[in-house]
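A short write-up of the structure that comes next.
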Amino acid sequence: MSVLPGAAAIAGIGATEFSKNSGRSELQLACEAVLAAIADAGLEPSDVDGLVTFTADTSSEIHVARNTGIGELKFFSRVGYGGGAACGTVQQAAMAVATGIAEVVVCYRAFNERSGVRYGLGQAGRQMDQGADSAAYAWLLPFGLNTPAQWVAMFARRYMHEYGATSEDFGRVAVVDRKHAATNPKAWFYQRPITLEDHQNSRWIVEPLHLLDCCQESDGGQALVVVSTERARDLPHPPALIWGAAQGSGYDQHMMTSYYRSEITGIPEMGLVGQQLYAQSGLNPSDIGAAILYDHFTPLVLPQLEELGFCARGEAKDFIADGNLEIGGRLPCNTHGGQLGEAYIHGMNGIAEAVRLVRGTSVNQPGDVTNVLVTAGTGVPTSGLILGADR
C-alpha cells in the first residue's frame, strides 16, 4: 500500500510571462518563477528545504537556492527524458514530503527555448546527446530523421493507416487548444483562435504534420510548491492534493523513436502510468473531470486518450470530434490552451493549470472539478498525476 496518495499537495504556483524573447538568463527566469510560487503558497524562501528540476535544466538547484534566499537543502533531485519529466518532478517532491525527507519542495523548469537553444531543430540544431542515446541516433540522423516533428510524423502516419485517422482529426486538437488559449490572457495566442480550415491551410512541417500540429517554442519559467496536505490546509489557497503520481517506461523504449515494437501506434508507457494512477487514487476514467494532456504534437494526444481509458483503441478521433475536449464536454482538456496555445514549458505550465482547475480559478473553469489527470511528455519515458480536491 503506497503512503503517497493524498499525503502531499501542491500549495503554490508561479510563473514568468511566456514569450519568444525573454531578454534575460534562464537562471533569472527560474528564480522569478520559484519566488512567485513560494509567494503564492504564502511561504518564505527560508521555508524551502528541497528543489527538483529536469536534467535538461541549465539552472542548478544550488544556484537557484543562492539567488532566491533559500537556505540549506535537505533534498535535491533531477528527472530525465525532457518533457517526460514534468509530472515526475512532482512525484519526487511528494515522495520527499510524504516520507519526511523534506517539508517544502519546489519543482521548477525554465528555459529560453525560442530565443536560445531551439528544441524544434532536433539533434541537428544543438549539441548531440551523449552516451548510449548517441548510438541509437546513429540509426536515424544519417538518413535525415533529425527533428522531433519528423520522429512523430512516423508514428502519426502509422496511426492513420491503422485507424483511419486523418489530418483533420489531428487538427481538431489544435482548434480546441487554440480556442481555450484565446480566452487566456497569459497565453501567447490570446485572442487568436483558429479554425479547422486554418489548420489545414497551414504549411507542412513534415507530412502528415502541419505547422499548427506542432507546439510553440517558448521562453519562460514555471514553478510549483509541494508540502504536506496537513500544512497545505493552513495556507492561503485550497490545496491540490496529489492522489496519484507515477512514471512509466515501456518495452523497447526509445527517445521519441520507439519504432521497433511489434505495434507502434500506441504509447504503452502512458498506459503504464495510467494503471498506476488509477490504482493509487482508487479512481477510474469516469471519475476524472478534466485533463491536461501533453500536446507537443497533436497526433500524440489521440493515443493518450486511448491508453488512459477514456475511449477504446482507435476511437479517440471520434471522441474528439464529438466535442468531448471542449469546456462543456465529457473531458475538458487543456483549458489553458496547452503547449500549442499557451506556451511550451515542458508541461510544467499544464500542471499549474490543473492546480487552478482544482482551486476553481481557471479562466476557462468548467464548473467544479474534483479530479484532474495530467500527463507529461509522450514518445519518451514519461510521468503523470491525478490532482484533486481535499476529500
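Cβ coordinates come from backbone N, Cα and C, glycine included.
Note that the structure is predicted; figures quoted are calculated from it, not measured.
Y294 (mutagenesis position) falls outside any helix or strand according to DSSP and counts as coil. According to Swiss-Prot, the feature active site, proton acceptor maps to Y294, an assignment based on a curator's inference.
Annotation comment: Swiss-Prot describes Y344 as active site, proton donor. Within 10 Å of the C-beta of Y344 (mutagenesis position) there are 26 other C-beta atoms, taking all protein chains into account. When secondary structure is read from DSSP and collapsed to three states, Y344 (mutagenesis position) falls in the coil class.
One mutagenesis experiment catalogued in Swiss-Prot, G82 to P, is accompanied by this note: Almost loss of activity. Sequence-distant neighbours of G82 (mutagenesis position) (same chain, 6+ residues apart, CB-CB distance under 8 A): F54, A56, Y119, M255, H346, G377, V380.
Around Y294 (mutagenesis position), the C-beta neighbours below 8 angstroms that are at least 6 residues distant in the chain are G83, A86, L300, V301, Q304, Q339, G347, G350, T375, A376, G377, T378, T382. Y294 to F appears in Swiss-Prot as a published mutagenesis result, with the remark: Almost loss of activity. Loss of activity; when associated with F-344.
One mutagenesis experiment catalogued in Swiss-Prot, Y344 to F, is accompanied by this note: 322-fold decrease in catalytic efficiency. Loss of activity; when associated with F-294.
H346 (mutagenesis position) is surrounded by 28 other CB atoms, counting those within 10 A of its CB over all protein chains shown. Where Swiss-Prot documents H346 to A as a mutagenesis experiment, the accompanying text is: 11-fold decrease in catalytic efficiency.
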